[in-house]
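Quick notes on the structure that follows.
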Amino acid sequence: MDPMELNNVSIEPDGDSCSGDSIQDSYTGMENSDKDAMNSQFANEDAESQKFLTNGFLGKKKLADYADEHHPGMTSFGMSSFNLSNAIMGSGILGLSYAMANTGIILFIIMLLTVAILSLYSVHLLLKTAKEGGSLIYEKLGEKAFGWPGKIGAFISITMQNIGAMSSYLFIIKYELPEVIRAFMGLEENTGEWYLNGNYLVLFVSVGIILPLSLLKNLGYLGYTSGFSLSCMVFFVSVVIYKKFQIPCPLPALDHNNGNLTFNNTLPIHMISLPNDSESSGVNFMMDYAHHNPAGLDEKQVAGPLHSNGVEYEAQGAEKCQPKYFVFNSRTAYAIPILAFAFVCHPEVLPIYSELKDRSRRKMQTVSNISISGMLVMYLLAALFGYLSFYGDVEDELLHAYSKVYTFDTALLMVRLAVLVAVTLTVPIVLFPIRTSVITLLFPRKPFSWLKHFGIAAIIIALNNILVILVPTIKYIFGFIGASSATMLIFILPAAFYLKLVKKEPLRSPQKIGALVFLVTGIIFMMGSMALIILDWIYNPPNPNHH
């Protein structure tokens, strides 16, 4: 018997697709369950495989205790909501302001609400399919629906999503660790030293911290890291809201061509500190002055609107500081993939469901409603206030945008440190299921081997580092993974599994028609987004010096 598989699930009619009937009421033959569990081929699997099968939410309990799906869940409603919220929240929140800048406020809100609602509907389909299909494992549902191709499709989608998450975390290390070091050393700008090079730093962190943690057989700190990561993101959103009211618009002395602060190597650099309500920090802009002229401006240009503090604002500043409500450009194509990437939690829904106390589909759907709604509010706040801080100059990784405004700021430094610690500790957690899936696929029924354990981890980390070093910006990770694997996990696979496995509803029923429309919508989203992103790569090639 496969673990977490519902061998004896009845398929009695269930008129309410979110029925409150507990899934465990459907079991028969419970007297043989302990014997079946002990005879399971998975009973002797290594601890890492046990953790993967439940995605880390079952702690240190033996797999045999969970081999049958009739076991009662022990996780409270509140903790299940917290676990799912943490599964949703990730690095995608850092790219939402960029998405808003390239869609406009109103269009972004419409898209955000749409993706959130579709994610909830996807969870509904997944929970219904899990009961009818008799399994709480995503890959197993794929195998039951479409055989080996379905299993491989689910495996590839989940693995790609995890690799994308790993890469985005390493990108954050690449972006933010140099800024933290620069702040601690009191440097006003990146001097180009090796210890300020993000490519070197991400390699050092990967080899010195991430790889050793990935070699552990169990990740006992998982629970602590989950809570810490979510707390970091709440702190991040709070600081983004607070800083919006400190950053002036337009930003002083911006170069008219590229929107960056102008530096002139032939002129001395002076620091302008604008008034700030914070007692511990100021908003610092690096300015060049020659005879009190702003950087890069000649005598004729100085005739422009120069303020008494020597800071010149752009002539078109008022227009640049007006929020846009509808925007369409080549980068708008990244919006839906970024949102899809931010809302993916579906591989974690089933393990959390399996551990929910007094579980039922209705109760798990309520958990999903609360978690996704809470993340929706956080995403909207982060995107809106991040966008209103920088408008069109916002970057694809929001934290990095503050680097051109602040040379040093205590609150931002704390956010950067917290986020860096969180993502560094999260990378090994994401790596574990990737490695276990690869081992299960390539070396089925083989005993645990430290050589495979180490070698596969090293290869995965090496490939992700190469990806992070070669790919110029995190938006390509958000865009490609969001358009491919995230769309598969949210739209295509749940709908396809539902159409194939739920037999009691006729093909022309409203439920099946809705699932079919959902499937077609997902395919259109994936193909359209991928096509637009590829066109953007062709006609707007990335700047190799980006970041």
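Using the three backbone atoms N, Cα and C, a Cβ is placed for every residue, glycine included.
While the structure shown retains the original residue, Swiss-Prot records the mutagenesis experiment CYS18 to Ala with this note: No significant effect on alanine uptake.
CYS232 (mutagenesis position) carries a helical DSSP state (H, G or I). Listed in Swiss-Prot is the mutagenesis experiment CYS232 to Ala, annotated as follows: 40% decrease in alanine uptake. Significantly decreases alanine transporter activity. Does not affect cell surface expression.
For CYS249 to Ala, Swiss-Prot lists a mutagenesis experiment annotated as follows: Abolishes transport activity. In the shown protein chains, 16 other C-beta atoms lie within 10 A of the C-beta of CYS249 (mutagenesis position).
According to Swiss-Prot, the mutagenesis experiment CYS321 to Ala carries this note: Abolishes transport activity. In the three-state DSSP scheme, CYS321 (mutagenesis position) falls into the coil class. When Cβ atoms from all protein chains are considered, those within 10 Å of CYS321 (mutagenesis position) total 16, not counting its own.
CYS345 (mutagenesis position) has a Cβ environment of 25 other Cβ atoms inside 10 Å. Per Swiss-Prot, mutagenesis CYS345 to Ala is noted as: No significant effect on alanine uptake. Does not affect alanine transport activity.
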Which mutagenesis positions sit within 10 Å of CYS249 (mutagenesis position) - Cα, from CYS232, CYS321, CYS345: CYS321
For CYS232 (mutagenesis position): intrachain residues, at least 6 apart, with Cβ closer than 8 Å: VAL415, ALA418, VAL419, VAL421, ALA422
Secondary structure of CYS345 (mutagenesis position) (DSSP, helix/strand/coil): coil
Distance [Cα-Cα, Å, rounded] between CYS321 (mutagenesis position) and CYS345 (mutagenesis position): 35
